[in-house]
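Beneath this line is the structure, given in structure tokens, with notes to follow.
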Amino acid sequence: MGKIIGIDLGTTNSCVAIMDGTTPRVLENAEGDRTTPSIIAYTQDGETLVGQPAKRQAVTNPQNTLFAIKRLIGRRFQDEEVQRDVSIMPFKIIAADNGDAWVEVKGQKMAPPQISAEVLKKMKKTAEDYLGEPVTEAVITVPAYFNDAQRQATKDAGRIAGLEVKRIINEPTAAALAYGLDKGTGNRTIAVYDLGGGTFDISIIEIDEVDGEKTFEVLATNGDTHLGGEDFDSRLINYLVEEFKKDQGIDLRNDPLAMQRLKEAAEKAKIELSSAQQTDVNLPYITADATGPKHMNIKVTRAKLESLVEDLVNRSIEPLKVALQDAGLSVSDIDDVILVGGQTRMPMVQKKVAEFFGKEPRKDVNPDEAVAIGAAVQGGVLTGDVKDVLLLDVTPLSLGIETMGGVMTTLIAKNTTIPTKHSQVFSTAEDNQSAVTIHVLQGERKRAADNKSLGQFNLDGINPAPRGMPQIEVTFDIDADGILHVSAKDKNSGKEQKITIKASSGLNEDEIQKMVRDAEANAEADRKFEELVQTRNQGDHLLHSTRKQVEEAGDKLPADDKTAIESALTALETALKGEDKAAIEAKMQELAQVSQKLMEIAQQQHAQQQTAGADASANNAKDDDVVDAEFEEVKDKK
């Protein structure tokens, strides 16, 4: 069995890890970094860039550089959170035919799973380069508070990237695995506070150890899937835009290039203010008007940043209270607090969390790498490489169906340990009703319309009977990935209908297959591009070395040969500017054929040089003998 890699598919950065024996190892990407920016760019010449190369060119290509795509995955275009992003993102977010939030790049409509798959492909390639073998299986992490549609969309992204997703696990749970694996024995209850680039989670986890086996049991989880570092950046960007407008009378929001530069500067300033008390946002030539170029130079203090984001930090505290309440615990029951996600490096976040729990968070867990390490550990558990570890996760939101009067009737309550299965018997609302519609919902509100609709299906063929007589058994079955399977059965006729809940929109099988094929075609195109570059390099080398040999041959090369070679060199030079590998190879072949006389001359010159060199060495050796004899050491007799 091959390795199952662990991938933290983050909003801002992603990370990949593997199990090296019984030790998890975070892998460095081709650029030598342990984390990869979750940024994808589509260049003018049709190339797809992922990670640092995409980030570097963002300033000059803002409309075609996609970031924070995880905030759109599994979401509807009309969602309030998506509408907030539509107004601030430099790229175009559109409504797909099925109502999902998609992105349009260079006239092409793309689904978020398709874009996230590019990041997963980079993670896959990083692992393959390290292991020296193909990788086909992965454990991918998601925010604990992701709903069913978002989990499905993440699995779809894995498939499009050519990965079989063996398990979807929650990010805080993965961080707890990374933390608990190498800590000493004994039972403890931990709180994992995970504030990443785009999402926030809190999980209360109990680690029990019995006879050397560790059980990680999630007691409760809560969060906000649209709260993270990107929101902190936005607050600072808005402040800088307003200050510049006051000072210069120009609104930078109308200038995508300026906004992209500002985004990078704001992110950098935010990071600097975690260790410094103040910083300068200095952007020369940020824009221009009729009077000439304009420069931005604004001082930002840590106190100013904190005042801008205080409500965001406070927003993360409410879920902590709910999670503790759901777990039936008080603050004093928590033994350790673990911070995960880059945004937790902000001193204000650390201070608020410490105040809430009454203890300092642990500093020995790497907030950027813990989640990927935990995913790799879970991969090791699935392959059998990691023993004595049992993971008991929960479903983050209640699941149920719509019943008479537009009420949601819960079948599986939030924070139920998964996998789990629950059945309940319902009946008809009308006399002689021959079909029922099962409308599946996820959420905590009593009114069905206020919850997330996961889909619906019909159960037909119910025998005519007075209302309330037929017995319809509805079964909810949640698998270990937290994905829901629903069945409805008429106990009288034995008729049954089953579905795996796909997002009421989501990608259908044909769309996923097409995206998988496109990804494979891209891989083929990438391979051909690599071969073309290698051939070009060989052609360049041949061009350079032939010109040098023509120069060295001088008058020894007959004029006819020289003319033929010059003509072949020009033809090769032209071919090298094109995109046709076969044409370059053909011109290299032609050059080699007309250069035979040149090769002979070069070989003769080389042989003469070697002979001359050998003669010179022999003469030197004779001279050396004379010198040595002259300076022969004579020891005095004592």
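A Cβ is built for glycine as well, from the same backbone N, Cα and C atoms used for every other residue.
In Swiss-Prot, a published mutagenesis experiment is listed as G32 to D, annotated In SEG-1 and dnaK756(TS); confers temperature sensitivity. For G32 (mutagenesis position), the Cβ neighbour count at a 10 Å cut-off comes to 7, with all displayed protein chains included.
Secondary structure from DSSP puts V436 (mutagenesis position) in a beta strand. With a cut-off of 8 Å between CB atoms and residues at least 6 apart in sequence, the same chain places F426, T428, N458, L459, I462, I472, A488 near V436 (mutagenesis position), listed in sequence order. The note that Swiss-Prot attaches to the published mutagenesis V436 to I is: In SEG-2; confers temperature sensitivity.
Looking at Swiss-Prot, the entry for mutagenesis of G455 to D says: In dnaK756(TS); confers temperature sensitivity. Its Cβ placed at the centre, G455 (mutagenesis position) has 20 other Cβ atoms within 10 Å.
Long-range C-beta contacts of G468 (mutagenesis position), restricted to its own chain and to partners at least six residues apart, with a cutoff below 8 Å, comprise S427, T428. The DSSP secondary structure for G468 (mutagenesis position) is coil. Looking at Swiss-Prot, the entry for mutagenesis of G468 to D says: In dnaK756(TS); confers temperature sensitivity.
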